[in-house]
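**Q** Please see the structure below; I have some questions.
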Amino acid sequence: MTGEDFKIKSGLAQMLKGGVIMDVVTPEQAKIAEKSGACAVMALESIPADMRKSGKVCRMSDPKMIKDIMNSVSIPVMAKVRIGHFVEAQIIEALEVDYIDESEVLTPADWTHHIEKDKFKVPFVCGAKDLGEALRRINEGAAMIRTKGEAGTGDVSEAVKHIRRITEEIKACQQLKSEDDIAKVAEEMRVPVSLLKDVLEKGKLPVVNFAAGGVATPADAALLMQLGCDGVFVGSGIFKSSNPVRLATAVVEATTHFDNPSKLLEVSSDLGELMGGVSIESISHASNGVRLSEIGW
């Protein structure tokens, strides 16, 4: 997290505030997302729900596929790279995407190091499930944070847990009385004292913080906005439903009018069959289940 480059990159991410970012796997889906009012799309070859089932190593998408989506819409396009895989990031940056997501949804390439994002011109998005994780990613140069949630499940509870935890930890740290106490917490979080102080003074992260992971309905999106998120990522929920066009528009409307119950009632009606999903509690380590939110450090 350094100087003017970071200000520019975090400023670009600020432009997405209040919006919805949708996962898409084809140019046709990207066009649906754009028409529905999405502020950006995430181009990837498989949505998280399908990645969960495959059991395969998940890598960055084919650059040609990403380029085809970039050529199909006028809104910003994001693409995912594996945690720690700075060469995938170099390739995606050369493709001139608008944002890169260093994502726990893909199979990590490095189990001890995240990408040094300050070395790139393109803004990075990273997931976090608590304040320390968010600040470590920001210190590496992330211009945007999202809750990890539990991607591909349609179960919003992990995303709710993560945004509540970050908010509560900021409030708790604001109660610290001495410089020594603040320094101790910063050391425990493995971040500079100056970064933690900046958060405590502002009462929020220095970058936008979107909700992600398990968002499947307009009500889910509005819930996370009311809990303090700056916007919403929607992955598997849209195109695993029976009426993606209607649902995509409804989620955008709910994100915009998140504090208007009458509008939320209107956009939540007659949506067709929603994503079936998988409950968080059914993903057990005993049965070799993998919780994607636990990937990262």
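Cβ coordinates are placed from backbone N, Cα and C, and glycine is handled just like the others.
Where a substitution is noted, the model still shows the residue that was there originally.
Taken from Swiss-Prot, the feature D-ribose 5-phosphate binding site covers Asp23, Gly152, Gly214, Gly235, Ser236, and the record attributes it to similarity to another entry. Marked as active site, schiff-base intermediate with D-ribose 5-phosphate by Swiss-Prot: Lys80. For the published mutagenesis Glu116 to Ala, Swiss-Prot gives the following note: No effect. Quoted from Swiss-Prot for the published mutagenesis Lys117 to Ala: No activity. The annotation that Swiss-Prot gives for the mutagenesis experiment Lys148 to Ala reads: No activity. One mutagenesis experiment catalogued in Swiss-Prot, Arg164 to Ala, is accompanied by this note: No pyridoxal 5'-phosphate synthesis activity. Retains ability to isomerize dihydroxyacetone phosphate to glyceraldehyde 3-phosphate. The D-glyceraldehyde 3-phosphate binding site annotation in Swiss-Prot covers Arg164. Listed in Swiss-Prot as a mutagenesis experiment, Lys240 to Ala is described as follows: No effect.
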**Q** Have a look at the recorded positions Lys80, Lys117, Lys148, Lys240 and say which one has the shortest Cα distance to Gly214 (D-ribose 5-phosphate binding site).
**A** Lys148
**Q** Which ones, of the recorded positions Lys80, Glu116, Lys117, Lys148, have a Cα no more than 10 Å from the Cα of Ser236 (D-ribose 5-phosphate binding site)?
**A** none
**Q** What's the number of neighbouring CB atoms sitting within 10 A of the CB on Ser236 (D-ribose 5-phosphate binding site)?
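**A** The answer is 24.
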**Q** Using a 10 Å cut-off on CB atoms, tell me which of the binding-site residues Gly214, Gly235 is the least crowded.
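**A** Selected from the binding-site residues Gly214, Gly235 on minimum Cβ neighbours within 10 Å: Gly235.
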**Q** Find the longest CA to CA distance in the recorded D-ribose 5-phosphate-binding set Asp23, Gly152, Gly214, Gly235, Ser236; express it in Å as a whole number.
**A** 12
**Q** At the Cα level, what's the spacing in Å between Lys240 (mutagenesis position) and the residue listed as 'active site, schiff-base intermediate with D-ribose 5-phosphate', rounded?
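**A** Their Cα atoms are separated by 20 Å.
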**Q** What does DSSP say about Lys80 (active site, schiff-base intermediate with D-ribose 5-phosphate): helix, strand or coil?
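**A** Note: Lys80 (active site, schiff-base intermediate with D-ribose 5-phosphate) is in a strand by DSSP.
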**Q** Here's one to test understanding: among the recorded positions Lys80, Glu116, Lys117, Arg164, whose C-alpha is closest in space to the C-alpha of Gly152 (D-ribose 5-phosphate binding site)?
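**A** So, of the listed recorded positions, the one sitting closest to Gly152 (D-ribose 5-phosphate binding site) is Lys80.
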**Q** Using DSSP and three states only, what is Gly235 (D-ribose 5-phosphate binding site)?
**A** coil
**Q** Measure from the Cβ of Lys80 (active site, schiff-base intermediate with D-ribose 5-phosphate) and count the other Cβ atoms within 10 Å, all protein chains considered.
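**A** Cβ-Cβ neighbours of Lys80 (active site, schiff-base intermediate with D-ribose 5-phosphate) within 10 Å number 26.
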**Q** Of the recorded positions Asp23, Lys80, Glu116, Lys117, Lys148, which one sits closest to Arg164 (mutagenesis position) when you measure Cα to Cα?
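**A** Minimum Cα distance from Arg164 (mutagenesis position) across Asp23, Lys80, Glu116, Lys117, Lys148 lands on Lys148.
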**Q** Counting other Cβ atoms within 10 Å of each Cβ, which of the recorded positions Asp23, Glu116 scores lowest?
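**A** Glu116, out of the recorded positions Asp23, Glu116, has the fewest neighbouring Cβ atoms within 10 Å.
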**Q** What's the CA-CA gap between Asp23 (D-ribose 5-phosphate binding site) and Lys80 (active site, schiff-base intermediate with D-ribose 5-phosphate) in angstrom, rounded?
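**A** Computed Cα spacing between Asp23 (D-ribose 5-phosphate binding site) and Lys80 (active site, schiff-base intermediate with D-ribose 5-phosphate) is 10 Å.
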